[in-house]
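Taking it in order: structure first as structure tokens, then the write-up.
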Amino acid sequence: MKRRELEKKLRKVRVTPQQDKYYTIGNLQWAIRMINLMGIKCVCDEECSAAEVALIITQFSALDLENSPIRGKEEVAIKNTLKVFWSLLAGYKPESTETALGYWEAFTYREREARADKEGEIKSIYPSLTQNTQNKKQTSNQTNTQSLPAITTQDGTPRFDPDLMKQLKIWSDATERNGVDLHAVNILGVITANLVQEEIKLLLNSTPKWRLDVQLIESKVREKENAHRTWKQHHPEAPKTDEIIGKGLSSAEQATLISVECRETFRQWVLQAAMEVAQAKHATPGPINIHQGPKEPYTDFINRLVAALEGMAAPETTKEYLLQHLSIDHANEDCQSILRPLGPNTPMEKKLEACRVVGSQKSKMQFLVAAMKEMGIQSPIPAVLPHTPEAYASQTSGPEDGRRCYGCGKTGHLKRNCKQQKCYHCGKPGHQARNCRSKNREVLLCPLWAEEPTTEQFSPEQHEFCDPICTPSYIRLDKQPFIKVFIGGRWVKGLVDTGADEVVLKNIHWDRIKGYPGTPIKQIGVNGVNVAKRKTHVEWRFKDKTGIIDVLFSDTPVNLFGRSLLRSIVTCFTLLVHTEKIEPLPVKVRGPGPKVPQWPLTKEKYQALKEIVKDLLAEGKISEAAWDNPYNTPVFVIKKKGTGRWRMLMDFRELNKITVKGQEFSTGLPYPPGIKECEHLTAIDIKDAYFTIPLHEDFRPFTAFSVVPVNREGPIERFQWNVLPQGWVCSPAIYQTTTQKIIENIKKSHPDVMLYQYMDDLLIGSNRDDHKQIVQEIRDKLGSYGFKTPDEKVQEERVKWIGFELTPKKWRFQPRQLKIKNPLTVNELQQLVGNCVWVQPEVKIPLYPLTDLLRDKTNLQEKIQLTPEAIKCVEEFNLKLKDPEWKDRIREGAELVIKIQMVPRGIVFDLLQDGNPIWGGVKGLNYDHSNKIKKILRTMNELNRTVVIMTGREASFLLPGSSEDWEAALQKEESLTQIFPVKFYRHSCRWTSICGPVRENLTTYYTDGGKKGKTAAAVYWCEGRTKSKVFPGTNQQAELKAICMALLDGPPKMNIITDSRYAYEGMREEPETWAREGIWLEIAKILPFKQYVGVGWVPAHKGIGGNTEADEGVKKALEQMAPCSPPEAILLKPGEKQNLETGIYMQGLRPQSFLPRADLPVAITGTMVDSELQLQLLNIGTEHIRIQKDEVFMTCFLENIPSATEDHERWHTSPDILVRQFHLPKRIAKEIVARCQECKRTTTSPVRGTNPRGRFLWQMDNTHWNKTIIWVAVETNSGLVEAQVIPEETALQVALCILQLIQRYTVLHLHSDNGPCFTAHRIENLCKYLGITKTTGIPYNPQSQGVVERAHRDLKDRLAAYQGDCETVEAALSLALVSLNKKRGGIGGHTPYEIYLESEHTKYQDQLEQQFSKQKIEKWCYVRNRRKEWKGPYKVLWDGDGAAVIEEEGKTALYPHRHMRFIPPPDSDIQDGSS
């Protein structure tokens, strides 16, 4: 029916025959809205039929409206309106409501007659069913059984199943009293074991009294049916949904055509739904939700109430209070009329006595029979049901339809059994009284069991009693300010009206609001004078506030909340959106502020800076600085790329130095594969994020800057920042701290929404249909704090976020192209490498062609020429970045595998999901010379950590090679921290090197290297042949150079034995696979051409053959560098000069140190160039001079030192004589004299006080600073200082300090002055007991305490520096000790603490060597030669790891342990046992 036609017909129907009021479309809409409120779907549209409206009327009539807010007149009005609507749709033309009701009664009568006729036909077909129907009105089972077990057969005729009849009887008995409860579900599982789908449906519909339970079961089964249909689309092999539910088939067809699996699936669906309904019904209610039923005996109600109160965790006084009041307030109307005159303080016995006759007729009769039995009177009343109309109606009433809770709107329970209870302490949902933390007990003024509607239950478009309550801390005026207040026992929605004095409600609320009627008052308004009714002492509650007010009732179109209520609940009114305030965070500084002068700017930049400052000043981001602000930071402007607009920057380097820095909250970018899949995705960019957060008032003066005009046209303008400035070190930390709190609040309000934050970029994802509303809500929340999120910064579905391109299901890198510029500066190359590193998970190409160009480059503006390999590397990057591949996100439960591939200059890895890569990268190999296994394990640990960060779970690994090679390589690894689960794939990956253990029958090369000054010598020895090379370098480079020389000269299979652990470990771990630099790179290039290289190690200087010869060769090479000879023949004409590169490297060497041969008329001058001695030869003679190749033409003074030493030991000459006679430097001559012991004894100079020094020799003394006594001790070798504040200068305090010193450090010798506290017997005895040498200096000679005296001065300087930052002397002393012992002060070198640790390490090594020498015993052995003959016994010179060196026939030989058998040393004193 069309809307206009329906409206015309409604206006012709009178509400009552006596009045001229007619129905309108608004009355119908009101009735439909109330029907929807009760959970019944009712839609008034053009396609609505009379049958649908009749079904709605039947459902509404079956509802339990006992405690609902719509009962009485409103219930009758709703039914009458719906019946009028039905009569119009049915084709009738009612004149009034009574006429429509008559049409409805006639219709229902015809329906009952038709149903009775149909039942009669079925009974005539099955006479056996009539046997149990004669007492239908006496038993409720037969009353509730409306659906008979008539099953349609395959040919269409009904059949009777006697077993089904028994099952129906069992089900009817099980659901008679409590409906579908847990007991009934158990019975249902038994009786439906062999039933088909149609029979199960018939069984459920046979209990019309509990039709709501059946409807709930059917709705849950339909949900499972819909879910199965969706699942069936992706699983075609599964049974059809129609086969499971038996749709379109008779019972016989279901029993024959449908499989047992389908029937069992439907049966399980029904049982699961019934169990959910039963569990939802039988939740234990709290005392607040217990109400007495209309026919329930008062005794039963009190028993339930007491049982609930006993289960509460509350004080006894609270339980007594609730029992007194709830026993009256929650009683039914009959009991309340009796109990209210008695009052709440009446004893419970009197209440029970007064209400004993209240209840159903059955309970009254039972009470009367029990009373008569106690009196001994035989009851003349038969034990049958009373025949009163009320009792008969209560026992034989028709089937009850489903029940619905008007509190939460859900079916299956009533309001008194609702699970959504509230705490009776504070009135808030979500917890019980036992867990309540609120101290507000005044809310008991209002009925706390009144439910407060929530946004999840109702929507704003529903009735006024169902709108969500508005609970802000303020009231916004951008829309009508409606709020809800609990007044007089009901939630009332009203309009905030600051012009009204009182609360004015509609007249409809007069009967609903609890209060005392008062005197009516006159209201004067726009429409004139109006008389309003009044109620006083009306209790109200809003949030946590309560009170008592007067309420007026008049003919007002909307409820109004006036100032009598608003003054207690409203804090402020505002129309602005930005209402939240951001509290600035305090910032600490150390030292004075920056005072850097402003440098001059060009006129163009000055004008641009003026415009920017003007805009910032107008926006309030900066303000004028005070006249007495002495701080200043330079400011400048640059042009933005692309737009050409000017941008202001500040040089905050000085301010950043004095600012106490905070910790940034962001630990890095989120990994895009770890972002969860969702249906909707949105990215938001916050504009001017830093400029939104205020800067602390106390810190703003430190950010001052100046705008200096051109040519000093006028005074400078001074400004300071009011918000976070760009470039300041603490701006990111303060921004992250502030926004974190806002984001956390958003996440709490939307826990199912995915929200990522990285600086000012937000990523929002969800699976909700109202995703856009959530995004808008988040934007509004950010906007309330002042953060701007412009529309042009919002991206949806396919977003570009922090360098990635994301869709709800996929991700990839944003397409880009790297510019190839040749040549380019170091700075530009660094930026290019950084861009390549960013996209390496996509490209997975090693960057060594680019990074090798950056070695030893310190000048950022230096030009670099790209190599062809570098250009090719960048081109490969551009090829893959032109259109990056889309990748999947990580799914929950999916197996993650990391595949590792070895490349010459790195390790390539891929994170696989279902065999597809979703992340990857390259781990470059550094130059730490570590072995491959360590590097791979370290890489696996890093990758596992990355996957844990990305997904929260660990991954397995897929490695190249075989498990046998991997396990064999792991056995050589000594320090394994963690072994991950690994799998292997076939790949030519070699875990072991060409280098291995020493093998016999191979040529063996002994290598050694040494260093003297800056000159290094490398030597190898093999079977009497020696080769050496001198070059500038280190000890390690010399050792490696010797190995490189041996590899170049050696055969394809050879052995190399070295005494360097560094070289041995590096060679053993396959150096050819590592991209090392220098000599390692040379070795790596040579090794692939070798078949096998055996590497061994022997200790140095142990007299081992081969190693001794190599060591002597090193010494000889270093000594031979002193005589100077030309590399090529030289011919000098008279007066000719010629330059000569000697190839001699020695630190401190000078040309004057060399002496030419006496027979050569050559003048020699020169200098040191890059530590190399370069000479200039001048022929001062008259003839040609020819110097042959390798001919020594001058010698160094070093060769004269032994002769000078020997001469001095014989004649004890003075240093001056040694200088003139042997041409030595005076410093060396004095050293020769100083080392002579005879000259020391015969000296006649007076002995002054000495200043003893040495390892673990401590000097101690006391000093005073600011009236404080400080005990100081200094370790003379390292300068390590230990100090402690002591209360007085006594021997006891010094002894305690010495004990603490010994506890921390090694003390072998203590030296002090002759003070009484240091020479006391207590100190002497303590040192003697501890085994410490105790000495004292010469009296009154401060030189004997020079070290500790200098420490006094340094310590006091540091104490004065730290005094202002510390509250106590002890704290300043701790800082001073850390500064003296562990800080280098910018001068480099070792700290005193590091020098002391080296001394400790040396002491430990000496102890180990002494212990080893004591435990060393003489070893002898037998050896097996190539002919497998045993020879011996031979003495073992050295026993190593896997091999030993023996003395064989006067020569040394190396044998592996497998060819040796050790025996006890032979002893000539042991006699033969046979004698």
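Keep in mind that glycine also has a Cβ here, set from the backbone N, Cα and C atoms.
Substituted residues are absent from this model; it holds the original ones throughout.
What Swiss-Prot annotates here:
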{"type": "ACT_SITE", "residues": "ASP497", "note": "active site"}
{"type": "BINDING", "residues": "HIS1208, HIS1212, CYS1236, CYS1239", "note": "Zn(2+) binding site"}
{"type": "DOMAIN", "residues": "492-565", "note": "domain 'Peptidase A2'"}
{"type": "DOMAIN", "residues": "619-806", "note": "domain 'Reverse transcriptase'"}
{"type": "VARIANT", "residues": "PRO17 to Leu", "note": "In strain: Isolate R29-106 and Isolate R29-Nadin"}
{"type": "VARIANT", "residues": "ASP117 to Glu", "note": "In strain: Isolate R29-106"}
{"type": "VARIANT", "residues": "THR454 to Ile", "note": "In strain: Isolate R29-Nadin"}
{"type": "VARIANT", "residues": "VAL577 to Ile", "note": "In strain: Isolate R29-Nadin"}
{"type": "VARIANT", "residues": "ARG645 to Lys", "note": "In strain: Isolate R29-Nadin"}
{"type": "VARIANT", "residues": "LYS1226 to Arg", "note": "In strain: Isolate R29-106 and Isolate R29-Nadin"}
{"type": "VARIANT", "residues": "THR1244 to Ala", "note": "In strain: Isolate R29-106 and Isolate R29-Nadin"}
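What Swiss-Prot annotates, mapped onto the structure for a quick look.
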residue : record              : Cβ contacts under 8 Å, 6 or more apart
PRO17   : variant position    : GLU95, SER96, GLU98
ASP497  : active site         : LEU560, PHE561, GLY562
ARG645  : variant position    : LYS639
HIS1208 : Zn(2+) binding site : LEU1218, ILE1232, VAL1233, CYS1236
LYS1226 : variant position    : PRO1215, ASP1216, VAL1219
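Mapped onto DSSP classes, the domain 'Peptidase A2' (492-565) shows 6 helix, 43 strand, 25 coil. Around CYS1236 (Zn(2+) binding site), taking its Cβ as the centre, 14 other Cβ atoms fall within 10 Å, counting all chains.
Of all the Cβ atoms in the protein chains shown, 12 others lie within 10 Å of the Cβ of HIS1212 (Zn(2+) binding site). Under the DSSP three-state reduction, CYS1236 (Zn(2+) binding site) is assigned to coil, being neither helix nor strand.
Following the DSSP three-state reduction, the secondary structure of ARG645 (variant position) is coil. Across the domain 'Peptidase A2' (492-565), the prediction's mean pLDDT works out to 85.
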